[in-house]
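What follows is a set of notes on a single structure, which appears directly below.
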Amino acid sequence: MHKLKSSQKDKVRQFMACTQAGERTAIYCLTQNEWRLDEATDSFFQNPDSLHRESMRNAVDKKKLERLYGRYKDPQDENKIGVDGIQQFCDDLSLDPASISVLVIAWKFRAATQCEFSRKEFLDGMTELGCDSMEKLKALLPRLEQELKDTAKFKDFYQFTFTFAKNPGQKGLDLEMAVAYWKLVLSGRFKFLDLWNTFLMEHHKRSIPRDTWNLLLDFGNMIADDMSNYDEEGAWPVLIDDFVEYARPVVTGGKRSLF
């Protein structure tokens, strides 16, 4: 705040006290409203998330971000970061490329496919997050991972994963890839995850359609421990119907279902 007049600094402090927003957001909102405190706070409360994101974007040093992209870009194709660049990117963050943290970053970048970021995905993604250095991104990661506790955001993350994981041009997701990603994103969230994966590997052995992928999350959220609340007449994919038929004797200790 050292470049501000004392009267402006006072307004920044008042804005922060009133809204609980950070200094960067406060300065952005006040400058957008010509330092009229009442109008700035009204604007913030009408759309706090949007204004916070806008202030984050404006704080990014574009030249610094371009230099950072240059560290990772593919030497054969300057419009993307390839496998080697992704590995360096993960190393700089001290992350395993197969970790859920890297998948969260890919989600935030809206990456189209595994093992690469396009130039646009990287630059737009980092800008949206307000990051122009790996230090900033690393510091932000815990907050990004916390977003997965929000039901709507996790659903978006989960559905993004299907598109990200499948081969471009294919409608379905290869079974082995689906199982690997389910282990990553549904561990601790879907009580029948191990049983589901065993069932697929033993009895399905085919690719997974998008509809089945998406509805498995709904199934996992609603199904009872003994599966007694499953409605065979509901609009579930056949694969989930078959799984319930396979799994019920297992989860009920071998007893036959009355349904």
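Going from the start of the chain as shown, residues are counted 1 onward.
Cβ from N, Cα, C; glycine included.
Here Swiss-Prot flags 8-45 as domain 'UBA-like'.
What Swiss-Prot records for 60-248 is domain 'DCUN1'.
Of all the Cβ atoms in the protein chains shown, 13 others lie within 10 Å of the Cβ of ASP211 (mutagenesis position). Under its mutagenesis annotations, Swiss-Prot gives ASP211 to Ala the following note: Loss of interaction with CUL1, CUL2, CUL3, CULA4, CULA5 CAND1 and RBX1; when associated with R-235 and A-241. Does not affect both nucleus and cytoplasm localization; when associated with R-235 and A-241.
ALA235 (mutagenesis position): 7 other CB atoms within 10 A of its CB, across all protein chains. The mutagenesis experiment ALA235 to Arg is recorded by Swiss-Prot, whose note states: Loss of interaction with CUL1, CUL2, CUL3, CULA4, CULA5 CAND1 and RBX1; when associated with A-211 and A-241. Does not affect both nucleus and cytoplasm localization; when associated with A-211 and A-241.
Among the mutagenesis experiments that Swiss-Prot reports, ASP241 to Ala is described with the note: Loss of interaction with CUL1, CUL2, CUL3, CULA4, CULA5 CAND1 and RBX1; when associated with A-211 and R-235. Does not affect both nucleus and cytoplasm localization; when associated with A-211 and R-235. In three-state terms derived from DSSP, ASP241 (mutagenesis position) belongs to a helical segment. Around the Cβ of ASP241 (mutagenesis position), the same chain contributes GLU232, each under 8 angstroms and 6 or more positions distant in sequence.
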